[in-house]
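In what follows, a single structure is set out as structure tokens and then discussed.
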Amino acid sequence: MQRRIMGIETEFGVTCTFHGHRRLSPDEVARYLFRRVVSWGRSSNVFLRNGARLYLDVGSHPEYATAECDSLVQLVTHDRAGEWVLEDLLVDAEQRLADEGIGGDIYLFKNNTDSAGNSYGCHENYLIVRAGEFSRISDVLLPFLVTRQLICGAGKVLQTPKAATYCLSQRAEHIWEGVSSATTRSRPIINTRDEPHADAEKYRRLHVIVGDSNMSETTTMLKVGTAALVLEMIESGVAFRDFSLDNPIRAIREVSHDVTGRRPVRLAGGRQASALDIQREYYTRAVEHLQTREPNAQIEQVVDLWGRQLDAVESQDFAKVDTEIDWVIKRKLFQRYQDRYDMELSHPKIAQLDLAYHDIKRGRGIFDLLQRKGLAARVTTDEEIAEAVDQPPQTTRARLRGEFISAAQEAGRDFTVDWVHLKLNDQAQRTVLCKDPFRAVDERVKRLIASM
């Protein structure tokens with residue numbers, strides 16, 4: 001499948017402080033954030049005009065699920081649009097607090113762990129064909145996903161009883177199973193719950209919940225681009241060396257704790273391989289696969305960065321990728337700070353920087369400041385993100401949903417939508433079922449809109 005439907009769901013950490021002290025509980029902050037949403041949507045679970053879903057997840061975490069996208073840059077742009085949508089709610093909520101005489105600064109963090117050790121996720125969705133063994137896909141994909149943090153981790157300072165250590169991934173410490181149907185209780189790497197949001201006879205949806213939330217646009221593109229490419233290779237019958245892991249959960253932590261990528265992890269049958277070895281295998285197959293697939297500039301950009309990052313890890317010289325990979329950008333920031341102020345990694349100021357890197361408020365968040373200074377590379381523009389806040393992707397089913405929502409809101413009509421249904425809540429209860437996520441034009445939807 002060279003054209004694939006993809007989406008990213010991001011849960012955001014939330015807090016409210018006043019002069020540095022916590023002001024409101026996460027529950028209370030979430031209520032202020034969603035008050036405007038509830039006022040027009042009559043719910044804290046809504047679909048937006050750009051086709052995305054916005055809702056309050058378990059544990060007061062606002063969650064944004066992008067609309068269905070069919071290209072990497074489109075997905076990165078719509079993922080960034082989610083940050084802007086949430087930032088808009090943040091500004092509105094702060095104003096409400098001020099109006100009520102409460103005051104306080106609200107922070108939304110696009111990260112995966114809070115100071116209390118709770119974890120929240122960034123889930124990737126990939127449409128895959130129903131034909132073929134799911135077990136083969138997960139067998140080949142698992143070693144790739146366990147070691148992928150080497151190329152696209154968000155980076156984190158982990159405080160241990162002995163000392164502070166810099167890790168590749170925020171999420172790795174919180175994953176407890178390889179493949180499972182649960183998402184919150186056991187936190188697997190691949191979630192097998194079969195909700196395709198499409199024609200179930202043709203497709204299934206691969207739900208990957210091991211990834212970090214990325215601030216860097218280039219890292220997000222690398223994360224989803226490499227996974228989509230590995231899926232494409234599996235579907236094409238590409239043969240990979242067997243890197244089945246003896247214990248994926250132990251391996252994911254071992255990989256996260258080793259920025260050199262060289263520490264051996266145990267494979268099934270007692271063999272060993274490093275994260276670098278495993279990633280090199282998938283990368284080498286990808287380079288070969290590019291010779292046989294249709295040319296695609298975005299995929300070629302992904303494979304180029306993949307190779308440069310593996311070279312950087314091998315040589316431990318990150319100069320050629322230090323504006324493109326989250327964990328590298330963040331580590332460089334910390335190292336500069338430590339050198340300038342003669343500071344240990346365990347210093348509270350570093351922990352503060354670690355958090356501020358993920359602050360999504362423009363002009364305040366550290367990643368945003370780095371990006372403005374040209375210290376973080378981009379694949380999209382502010383103009384394209386602004387458009388994605390209001391407009392759905394024009395090449396997928398999201399366009400139908402977005403146009404239906406816009407028309408119903410403008411006509412003052414009561415409606416219900418989900419990923420596959422568009423329904424007018426009138427006497428006739430007219431409903432259109434959109435089972436094909438690749439289809440951006442549908443006469444039935446046009447007629448439904450015209451009838452308003």
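Each residue, glycine too, has its Cβ placed from N, Cα and C.
A quick note: this is a predicted structure, and the numbers were derived from the prediction, not measured.
Taken from Swiss-Prot, the feature active site, proton acceptor applies to Asp57. For Asp57 (active site, proton acceptor), applying a Cβ distance below 8 Å and a minimum sequence separation of six or more within one chain yields Glu11, Glu63, Tyr120.
Summarising the annotation, Swiss-Prot assigns Mg(2+) binding site to Glu9, Tyr55, Glu63. Classification of Glu9 (mutagenesis position) by DSSP places it within a strand.
If you look up Swiss-Prot, you'll see Arg53, Thr66, Trp419 marked as ATP binding site. On its own chain, Trp419 (ATP binding site) has Arg53, His197 as residues at least 6 apart in sequence with a Cβ closer than 8 Å to its own Cβ.
Counting every protein chain shown, 21 other Cβ atoms lie within 10 Å of the Cβ of Glu9 (mutagenesis position). Record note (Swiss-Prot), mutagenesis Glu9 to Ala: Abolishes pupylation. The unchanged residue is displayed.
For Glu11 to Ala, Swiss-Prot lists a mutagenesis experiment annotated as follows: Abolishes pupylation.
In Swiss-Prot, the entry for mutagenesis Arg53 to Glu states: Abolishes pupylation. The structure shown retains the original residue. DSSP assigns Arg53 (mutagenesis position) to a strand.
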Problem - Residues Arg53, Thr66, Trp419 binding ATP per the record - widest CA separation, whole Å - result: 11
Problem - ATP site shell beyond Arg53, Thr66, Trp419, criterion: Cβ within 8 Å of Cβ centroid - result: Gly7, Glu9, Phe47, Gly51, Ala52, Ala65, Ala67, Glu68, Ala398
Handout entry: Check: same-chain CB within 8 A of Mg(2+) site center, minus Glu9, Tyr55, Glu63
Key = Thr10, Glu11, Arg53, Leu54, Asp57, Pro62, Tyr64, Ala65
Practice task
Could you state the whole-number distance in Å separating the C-alpha atoms of Thr66 (ATP binding site) and Glu9 (mutagenesis position)?
Solution key: 6
Exercise for the section: Mind giving me a neighbour count for Arg53 (mutagenesis position)? Other Cβ atoms within 10 Å of its Cβ, every protein chain shown. Expected result: 20
